[in-house]
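Feature annotations, courtesy of Swiss-Prot:
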- GLN35, SER53, PRO54, THR55, GLY56, SER57, GLY58, LYS59, THR60: ATP binding site (BINDING)
- 40-203: domain 'Helicase ATP-binding' (DOMAIN)
- LYS59 to Ala: No helicase activity. Wild-type binding to ss and dsDNA (MUTAGEN)
- 236-442: domain 'Helicase C-terminal' (DOMAIN)
- ARG262 to Ala: Significantly reduced helicase, 26-fold decreased binding to ssDNA (MUTAGEN)
- ARG327 to Ala: Significantly reduced helicase, 6-fold decreased binding to ssDNA, wild-type binding to dsDNA (MUTAGEN)
- ARG669 to Ala: Increased helicase, 3-fold decreased binding to ssDNA (MUTAGEN)
Amino acid sequence: MSLELEWMPIEDLKLPSNVIEIIKKRGIKKLNPPQTEAVKKGLLEGNRLLLTSPTGSGKTLIAEMGIISFLLKNGGKAIYVTPLRALTNEKYLTFKDWELIGFKVAMTSGDYDTDDAWLKNYDIIITTYEKLDSLWRHRPEWLNEVNYFVLDELHYLNDPERGPVVESVTIRAKRRNLLALSATISNYKQIAKWLGAEPVATNWRPVPLIEGVIYPERKKKEYNVIFKDNTTKKVHGDDAIIAYTLDSLSKNGQVLVFRNSRKMAESTALKIANYMNFVSLDENALSEILKQLDDIEEGGSDEKELLKSLISKGVAYHHAGLSKALRDLIEEGFRQRKIKVIVATPTLAAGVNLPARTVIIGDIYRFNKKIAGYYDEIPIMEYKQMSGRAGRPGFDQIGESIVVVRDKEDVDRVFKKYVLSDVEPIESKLGSERAFYTFLLGILSAEGNLSEKQLENFAYESLLAKQLVDVYFDRAIRWLLEHSFIKEEGNTFALTNFGKRVADLYINPFTADIIRKGLEGHKASCELAYLHLLAFTPDGPLVSVGRNEEEELIELLEDLDCELLIEEPYEEDEYSLYINALKVALIMKDWMDEVDEDTILSKYNIGSGDLRNMVETMDWLTYSAYHLSRELKLNEHADKLRILNLRVRDGIKEELLELVQISGVGRKRARLLYNNGIKELGDVVMNPDKVKNLLGQKLGEKVVQEAARLLNRFH
């Protein structure tokens, strides 16, 4: 697993001088050991490689060299695939450098019902696994020109949610030239063989990692730390996290603390903030961040106020409940070393590149959602992802990763399980009906008609054991035929019109089946019923429902004005999802009725990030339901769902639909205009002074011009 530490001078690369110049401009004079090894294994000759190495070991530059050398020799296009939108943006900014030598770089994510024909003009495309999967289903011609794929963060194959789509994309991508990049994985030889690639495996890190465990001593407020090399040290403080955080800050380090829930992340951040008076902070830099925070429109007032009080002390929390703009601000403040401590949930470890001198893992247990009162230990991969964030190149000589345990008895076990063990082997996540049926539907959509043998061969190319493929394959074909997603044409299987629409919309076949049954069995219904139906599907958003809240929702069910489109289920799990869907529907109803965002957040106990994600998912599902109802010729439903989709997208009452077509006019500005007598596009054009008065000179002028352009287009 370890490599001889060889550093290759940039000048020794068999690459044109203009390519070498771009790399040099970044201050890189030599390739590090993983990069050197990749070049020695034929990266620049287009050899298929699987590179596994820790976070921060320079994998992106390996991808850049692979793509650029391949395109210079062979022409065509290359696609770089990441599991997260935040990473897509990060990689796009890096790859923009190559426009200096004539390559056109583009980024695409979201909006699954399109073939993105505009990408035919680009050479290097950065996207997500889901987006690429959806593009293949639409069969755009430009995709045939792509002959080099970089599959980033391939260890996401093991992710229960994202794994199936990563595997689906990999099965198709491995039929062409590829470079796969991953965090350290234990069965890398097996995965390399599956990819038809040569493994390049290394544990090299730019900053050495020191791992340890902290536990309480008998003496009050004293904590002992044992490191992997058996050295020890003592720290003092009100609890283990505070003690080690203050110790690291006293050495001018930054600290990333991981907690297992949002509540814990927020309360720990508040606790740490109380001790920051002893830490030297750049108050001017922090007040600059606070000014930027005031300018951010997204986010609830309460979360902004809490963040303000924390950031003023050099601390912040970070989790998916925060809006993207707030998360971005916190990340940038930390990168610039203005914010000293971030307390986050583990999602941060899997996402953007945000190293710190010290990582403190506050919990190795996580609440089990399926069994009340039961806690699971976190996977080893999650521990490695979190600890891998320790040590910032260019700032830190070492990185420290410390796990908090309750007592001395836990120390040995935690060392053996997390510090000294390999991560779990990667296994297929296509082994469920939901994942496997979606996979087959996607293959037929991308490939066109296939014989049973051809379709089966695609399934055999997965990581799933052959016996399991046989079981799922027969079951899937039977179900997809019975539910009219596919049909037999001679000796081949083909998608029905309905099946093709489902594949193009990029929704799960079980979601489509629930929507179809709900619509076909009922006349046009109320908004809440449609929202509830869509939230109840496998693709619907999940939201946390407290016990008291659940009782209130059950009572509310009995008093609804209109009939829901799904019968109450008997099974406990299904019933729980049914209640969850009702909460989502109520949130969306308030959003569409223009209830103030702060009110929604406090009423339903959610974060602004949750609301944004919910709106995005329900926008996609209402759009999909509208198109399915048209396909099924359910015109009454289609009319209702079209309006519902537009209202969900912008969070508006129906009367504002015309105004929000204007770029720069969202729910608040549209309501302001409407309440002041500007109700249609024509009113905007006819009353320019009034519009400028309401929206400000600069924006008002733009809005009037845009309204005039829209009017001309319509007439």
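Think of each number as a place in line: the chain as shown, counted from 1.
Cβ atoms here come from the backbone N, Cα and C positions, even for glycine.
Annotation: GLN35 carries the greatest number of neighbouring Cβ atoms among the binding-site residues GLN35, THR60 [cut-off 10 Å, Cβ to Cβ]. Highlighted in sequence order, ASN32, PRO34, ILE62, PRO206 have their Cβ within 8 Å of the centre of the Cβ atoms of GLN35, SER53, PRO54, THR55, GLY56, SER57, GLY58, LYS59, THR60, the residues recorded for ATP, and are not part of that set. Set side by side, the binding-site residues PRO54, GLY56, GLY58 differ in how many other CB atoms lie within 10 angstroms of their CB, and the most is found at PRO54. Spatially, by CA atoms, the mutagenesis positions ARG262, ARG327, ARG669 include one closest to LYS59 (mutagenesis position), and that is ARG327. For ARG327 (mutagenesis position), the count of additional Cβ atoms within 10 Å of its Cβ stands at 23 [all protein chains shown].
In this structure the alpha carbons, written CA, of GLY56 (ATP binding site) and ARG327 (mutagenesis position) are 21 Å apart. The mutagenesis positions LYS59, ARG262, ARG669 differ in how many other CB atoms lie within 10 Å of their CB, and the one with the most is LYS59. Binding-site extent for ATP: residues GLN35, SER53, PRO54, THR55, GLY56, SER57, GLY58, LYS59, THR60, maximum pairwise Cα distance 13 Å (rounded to the nearest whole number).
For GLN35 (ATP binding site), the nearest of the mutagenesis positions by C-alpha distance turns out to be ARG327; the candidates were ARG262, ARG327, ARG669. Closest to THR60 (ATP binding site) by Cα-Cα distance, out of the mutagenesis positions ARG262, ARG327, ARG669, is ARG327.
Reported as a whole number, the C-alpha separation between PRO54 (ATP binding site) and ARG327 (mutagenesis position) equals 24 Å.
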